[in-house]
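According to Swiss-Prot:
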BINDING   Gln673, Lys674, Tyr675, Met676, Lys686, Asp688  ATP binding site
DOMAIN    517-859  domain 'TTL'
MUTAGEN   Glu818 to Gly  Dominant negative mutant; causes severe defects in axoneme assembly
Amino acid sequence: MFQQNQQSQNQQAQNLMHIQLNGNTQLGLGALQTINVKPIKLQSRAQSLNPNLRISERNKQTTQTSSNRQNISNKSPNNLQTSKSGGLQTQNANQKLSSSSAPKKISGNFSSRVIYRAKTKNEDEIIKKQSSQTSISTNGQEKKGEIIRFATESQINNENSTPNSKIQLPPIQEKNSYKFYINSQSSNNQVSQDQSPPLQGLQAFNINKNKENQFTKKRHFDFLERTKVKNQSEETDLLKMHRYFRCKVSNLITGSGKKQYYLQYLKDMKDLMTKVKQYERVAKQNLFINDVMNKLKKIVATRAKYKYKEKIDFTRSIIMRTLGYESRQIIQQLKENMALEEQEYEDLEDDADREYEELKKKQEQQALDKNQKKELISSEIIANWKKMRGYQPNQKVFICIGQYTDLKNYLKEQGWIENPNPESLVFDLKWVTKKKDVDKDLLLDQQITNHFQKNHNLTSKNGIALNLRNLIWYDSVDIDTFYPRCFDLSDVQEFEDFIEEFKFTQAESILKQYVENKLVIDQKAKQYEKYLRLKILLACVALKRRTFSIEKKISLISVNTLPIISPEEWSVLNRQDNNYLFLEQNPDVYHRLSQIITREMDSEESNAVDLSKLAQKYLEASKEYDPQYDLNEKNLWIVKPAGLSRGRGIRAFDQLEPLLNYIMGKDVMWVAQKYMENPLTIHKKKFDIRQWVLVTEWNPLTIYFYDTCYIRICFDEYDPSDLQNKFAHLANNCISKHADNFEEKVNDTMMYLEDFVEYIKKIEGKDMFYSKIQKEMMNIAINSIKSCKDSIEPRRNSLELYGYDFMVDQNYNTWLLEINSSPSMEYSTPVTTKLVKMGLEDTAKVIHHHFVEGEKRFNKNIEYGLWKNIYREQK
C-alpha cells in the first residue's frame, strides 16, 4: 500500500500539479480549467522524513520528467475539458496529455494543497466567474474544497470564497506572474507566494526558513530600506500595500455596521487571530505575506507594543501627497516663523528634552551590574538600620516623595516610621510621584512601591489608544462606544487612518449642517448652486463608502490606488461653502466628479430634487453604522502631546491644514482625538469627572473603585465656535487658575458628587448617575485595565493609583478621555481639600492592612474606607 501511494504521488508530480490530499481521497480536477499551472516537484511526507528515499525518488523522477511534462494552454476556456473520470484533458492536438501522465485518482495520507499562478496583463481573456468548489470524495463521501483564482487585481476575492472566508489578500503586482499556494483544507483559503520565479520589488526579501518568522523592529527597518520607491510602478505597489493595511478596527474589522452585527461577524470568523496564525504557518517561506500578517495583527490587536511602531516621515508620506500638502515647504516656513511661536512651545520641547535625559540616565543606571546593586540592600541591612536608631524590628519604614500629607499622617498613626532620606534604600514602602524615583533592580521582594513598570501603556495618551484595541480579543468590547477615536500621529498607519477618518467626518458634518440649514448659498452667488449640489452628493457618496461591508471595502481598496476619498473629491469637500471658483475654473474636474456620482449612486438619488431628504437618508445610515455619530457636528478634533499632562499643548481644530501645521516641525509625539461636540453641560459650562481607581495586583488582576468622585467645571461657558478659548474647553484646575477673577469664582470650578446627582435629578426628574453613569465608568475602568494586562509588568508587592477623566454627553453616555498616573492630590479647592484627605487615608488603609497586616489573601468583605472591589480575576 505504501508503494502504491508513492507511485500515485510521483504520477501527480509529473502532471503539472502540486496536490496533497488528506486521507484516501479522489480529486476531480474539472474545476481547474482555466488556471495557468506551472510544474513543481512533489515530496511526500515519507520522502521529507527519509533523506535516502528522497534522493532515490529524485533520481527516478529526473528520468521521467522530460518525457512526461506537458504544457497546457489557457488562452481559451474551450481548450480544456473534464473527463468523466475527473482527469484533465485538452482539445489541442499538439498538447494532449497522455493517460499515463494524467492520473484519474490520487490516494495517500497528506493534506490538500494546490499551486497556480497569478495572471499577467496579457491574459485578460480569462473567464471572470468560475466554479469555486472542487469535488473531493473520501471513501465515497463528498467534500467541498475552496479554490481562489488570483488572475488579476480586478478579480475580487470574495466572488470565489465561502461565507467563512471573508478576508482575502489582494494581489499586489499584476505586472509579474507568480505561483500561489492555496490550502483547500482551510476554511479561509490561506495564501502564500512561492519563491520561484525570483521575487522583485517589494517582494525581493527572502528570509531564513529555519528561523522563527517574527517581524522585529530591526527587520522592519531593513524591509523599509529595501522597499524604497524607485519608480512609479513600485510607488503604486507601495501605496496599495499601505491602503490595504489601513483596515483599522473601526472601519473594517469592527466597523461593518452595528455592534450586534460585527460582534456576530467576529463570532462567525471563529476569531480572526486564529486565522492570522493559520496564515502565518503557510506564509513562512516569504516575508511579504508574513509582513501582511504581522501588520494585520499590529493594527487589530498588538499595535500598542512599541517595538512595532513605524515613525512617520511627513516629507515622504504618500498620503500627504494625496492631500496636495507640500510638507517640505511647510516645514521650512514653520521653521522661519518659529521665533514668533517659540515661547508657546518652549515648555513642550523642554519637557520632551527632560524626558529624553531622564531616559538616558535611567538606561545608564540599568547598565550597572545587577548583582552589584543587590549588595547595596538586604533584609539584614534594613534590620540593622532599625536597630541602630532604636526602632523595633517589626516596625515598618516608609519614604514619601510629594505632597501626600494625609497618607503620611495615617501611616504614622499606625506605627510606621518615616525615613526622611529620599535616596535611601531602607524602606518597607516608597510612595513617589514619578516612577523613575524607584529603581526596580534594587527592590527587595517584600518592599512595597506605588508604580508598576511599563505603566505608560495605560497612562500615556498614545499607549491607551492603542491598547484599548486589544479588547476585541478579550471580551469583544466595542471601544467606539466609550472612547472617542484617537490616533497616534507619529505612526505611519495611525496617521493615514486619521486622515481618512477626518475626511469621513467632514462629509458627515457637511450633510448635518445642510440638513440644519446652516449650509446655504449666498443670494448673490446663486449661479454656484450646482456646485453646492455637487458637494452634497459627494458627501453622500463618501458616507455610502464608509458604510460598505467589509468585503466590499477590501475589494475597493485592492483595486484602487487612491484613498477612499480621492484628492479631487477632497478638494471639493474641504473647501469653504461659497468658494466655488475652483470648480468653475476647472470644468473637467466638475465633469469627472459628476461621473463618479452617476456611477456610484442610483439614478433616482443622483437626480434627486430634495437634497435634504437624500442627505437625511445617508445620515441615518451613518448613525446606524457609527456609535460616535452624535459626537460630530462641525468636525472638531483635539490634538494633544502624547506624554504630557495638565492640559499642556492641547489645541482644537476644525480644518486639516492648520492641524498639520501645528504638529509639524516640533519634536513632540502627538495624538488626535475626536472632540465631543455634544457635551452635557452644567449651567452652560463643560465639565468632566475625576474618578480614582486602584490596582493592587495584576496576577490575578484586582481592581478597586473609589465610591465617590468630583466634578471639574470649565471656567467659561461652552462655545464651539471659539476654539482658542481654553477656559471654555478644558476643565483642568491648572488651566482655570490662570483665568481672570479665578479667586472669586474658584468654588464654581468644582462640584461634589452629591450636588451633581441632585442637579441631574432636577433636569431629568430621576437619577441618572448611579443607574447609568457610574456603572459605565466601572465597566470602562475594568476594560481599559484589562486591555493592558499583557503590556504592564506585574509585581507582587506593588500597587498603583490612577486618575480617570470621564465626560458625559447629552444622552448621558459616558466617555473616557484619559488616564493619569499619580493624579493630582493638591488642595486646590474646598472640594478637593475634603476628598483628597479621604482618598489618601483610605489608600493608606489598603497599604497597611492588605500588604502588611496579614490580609494579603483577598477577601472582598474587607472594607478599606470607600475603596470598593469591582473586579477580581479568576485564576
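Even glycines carry a Cβ here, placed using N, Cα and C.
Distribution of Swiss-Prot features across the structure.
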| residue | record | DSSP class |
| --- | --- | --- |
| Gln673 | ATP binding site | strand |
| Lys686 | ATP binding site | coil |
| Glu818 | mutagenesis position | strand |
Just to be sure I understand the packing, how many Cβ atoms besides its own are within 10 Å of the Cβ of Tyr675 (ATP binding site)?
22
Could you give the Cα-Cα distance between Met676 (ATP binding site) and Glu818 (mutagenesis position), in whole Å?
14
Between Asp688 (ATP binding site) and Glu818 (mutagenesis position), how far is it from one CA atom to the other, in Å?
11
Per-residue pLDDT averaged over the domain 'TTL' (517-859), given as an integer:
86
Which residues does Gln673 (ATP binding site) neighbour through Cβ under 8 Å, counting only same-chain ones at least six apart?
Lys461, Ala465, Pro484, Arg485, Cys486, Phe487, Trp637, Ile638, Val639, Lys640
Please report the distance from the Cα of Lys674 (ATP binding site) to the Cα of Glu818 (mutagenesis position), rounded to the nearest angstrom.
13
Take the Cβ of Lys674 (ATP binding site) and count every other Cβ within 10 Å, whichever protein chain it belongs to.
23
Could you name the residues, excluding Gln673, Lys674, Tyr675, Met676, Lys686, Asp688, of the same chain that surround the ATP site, i.e. Cβ within 8 Å of the Cβ centre of those residues, in sequence order?
Pro484, Leu631, Ile638, Glu677, Pro679, Met807, Trp815, Leu817
Considering each pair of residues in Gln673, Lys674, Tyr675, Met676, Lys686, Asp688, all listed as binding ATP, report the largest CA to CA distance in Å, no decimals.
17
About how far apart, in whole Å, are the alpha carbons (Cα) of Glu818 (mutagenesis position) and Tyr675 (ATP binding site)?
13
